[in-house]
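*Asks:* Input: one structure, supplied below.
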Amino acid sequence: MNKLYIGNLSDHAGPADLESVFKDAKIPVAGPFLVKTGYAFVDCPDEGWALKAIEALSGKMELHGKPMEVEHSVPKRQRIRKLQIRNIPPHLQWEVLDSLLVQYGVVESCEQVNTDSETAVVNVTYSSKDQARQALDKLNGFQLENFTLKVAYIPDETAAQQNPSPQLRGRRGPGQRGSSRQASPGSVSKQKPCDLPLRLLVPTQFVGAIIGKEGATIRNITKQTQSKIDVHRKENTGAAEKSITILSTPEGTSAACKSILEIMHKEAQDIKFTEEIPLKILAHNNFVGRLIGKEGRNLKKIEQDTDTKITISPLQELTLYNPERTITVKGSVETCAKAEEEIMKKIRESYENDIASMNLQAHLIPGLNLNALGLFPPTSGMPPPTSGPPSTLTPPYPQFEQSETETVHLFIPALSVGAIIGKQGQHIKQLSRFAGASIKIAPAEAPDAKVRMVIITGPPEAQFKAQGRIYGKIKEENFVSPKEEVKLEAHIRVPSFAAGRVIGKGGKTVNELQSLSSAEVVVPRDQTPDENDQVVVKITGHFYACQVAQRKIQEILTQVKQHQQQKALQSGPPQSRRK
């Protein structure tokens with residue numbers, strides 16, 4: 001994305017004028033200006049300079065009395081689903097941005113772009129062309145906390161490949177016909193084994209040695225290891241460390257990583273750099289808990305097997321746009337390389353499990369797009385849930401469009417209440433808007449109560465979003481051990497006459513439900529129904545477990561209601577005959 005479109009130009013504007021403007025702004029170009037009537041094109045050295053030109057010149061610089069418009073040059077065939085949103089308030093809460101974006105469609109990914117500006121920039125991918133167009137129309141020029149958002153298309157090469165022209169469609173071989181529609185759920189990770197890149201942090205002073213003269217060294221590594229390697233040297237100007245992204249097979253990735261380590265150690269000897277040079281791997285926070293393992297067992301085993309010392313940056317260092325943790329490995333080049341293989345093996349396993357889980361949950365909890373809820377890392381290339389014939393893949397659970405508002409009582413640690421509410425109630429208000437649910441925290445039952453009840457009222461999708469964010473907040477704020485999963489207790493009320501259906505004959509239904517969801521489900525015996533003739537069902541478990549259990553119980557209740565309605569209809573005709 002280093003090609004720029006320069007619009008709103010005067011008819012008198014020429015290449016020399018544009019060269020002068022870019023020179024004054026200290027923005028280099030990689031070729032001549034191609035000037036047409038009223039607009040022009042130019043190439044920048046890289047994406048970073050292109051973005052800097054957009055931020056410095058678009059709407060801010062006049063040429064012959066007309067303000068220039070500068071944006072990425074995107075061919076019409078690639079103006080599909082991807083947008084770049086600039087000038088985002090720097091301290092904006094994720095919930096606010098998320099709730100704004102989802103108003104216009106399903107957001108498949110939202111990634112921050114590193115810039116030198118104070119405001120934030122994100123690249124957003126919507127699930128359809130129409131949704132992206134609507135978001136562009138509505139958000140470009142939108143005022144958000146006294147900042148004016150600027151939105152433009154960026155190239156969507158993936159969509160262009162997935163939607164070939166009619167001429168190309170007819171040339172596919174017989175084996176390719178319909179392959180994208182007929183892919184089995186288990187084939188996703190096998191088709192794309194390289195979707196998860198290795199991300200490294202290296203000291204800035206070694207970047208030159210890694211790249212080599214005119215890029216010779218990095219080209220050589222790329223060729224030998226069959227890898228794609230991006231050194232993000234233009235990002236975070238002045239930072240002590242730069243990130244490197246390596247995309248290849250697991251073997252190619254590890255080989256490239258080892259080569260980079262060897263180059264850094266050799267360069268350190270040449271410049272008499274005395275400090276230890278550890279291997280630093282960036283990993284999305286979603287994977288870190290499973291890498292550590294229960295009581296740190298997985299990490300300890302990797303340390304013992306590879307003779308290295310491994311530490312992981314604390315949760316407190318995570319920010320809105322940086323969900324990555326830094327895994328620091330200390331040892332020799334050989335031992336660090338072995339540790340990288342083991343660490344990435346574990347992370348890839350977690351990634352593949354998340355894909356499988358996402359496909360499973362998408363069918364267990366129909367109507368939800370899990371990509372849109374920010375549950376998986378946007379940089380991981382997470383594919384959408386596989387589709388197929390409803391009769392073979394989708395269980396006959398009630399669709400959300402037909403569901404009524406539900407009330408769930410979620411019990412959270414009393415100490416976490418302040419974090420859930422936020423300063424002056426800001427967090428809980430934003431969460432309520434984002435989820436589309438009513439969220440209230442009930443008074444403590446006693447002064448020394450260890451848990452507090454959160455009352456969440458809304459349709460199933462709102463419940464999913466609200467409960468998911470509450471689970472996440474409790475984890476982020478360290479109200480449970482970093483090595484543990486968050487497990488909360490949720491209460492839902494069911495009509496007393498339906499409690500037996502939830503339990504099943506001899507407890508069969510509730511046992512199957514616990515096996516399916518991995519949640520603990522209890523219908524306390526000898527309950528006295530409340531004034532609405534309802535009793536409580538208690539569900540305890542991690543987030544997904546609780547969600548699956550809640551949905552299954554709601555399905556049972558729907559079946560009970562439908563059965564009652566059918567009985568009422570069947571009893572109607574005899575009554576009319578007696579009249």
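Glycine too: its Cβ is placed from the backbone N, Cα and C atoms.
This is the original sequence, none of the listed changes applied.
Sharing the record's features from Swiss-Prot:
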type	residues	note
DOMAIN	2-75	domain 'RRM 1'
DOMAIN	81-156	domain 'RRM 2'
MUTAGEN	Ser184 to Ala	Abolished phosphorylation by MTOR
DOMAIN	276-343	domain 'KH 2'
DOMAIN	487-553	domain 'KH 4'
*Asks:* Please identify the stretch among 2-75, 81-156, 487-553 with the greatest number of Cβ pairs below 8 Å relative to the domain 'KH 2' (276-343).
*Replies:* 81-156
*Asks:* If you run through the domain 'RRM 1' (2-75) with DSSP, how many residues end up as helix, strand and coil?
*Replies:* 21 helix, 21 strand, 32 coil
*Asks:* Please give the average pLDDT for the domain 'KH 4' (487-553) in this predicted model.
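*Replies:* Across the residues of the domain 'KH 4' (487-553) the model's pLDDT averages 89 on the 0 to 100 scale.
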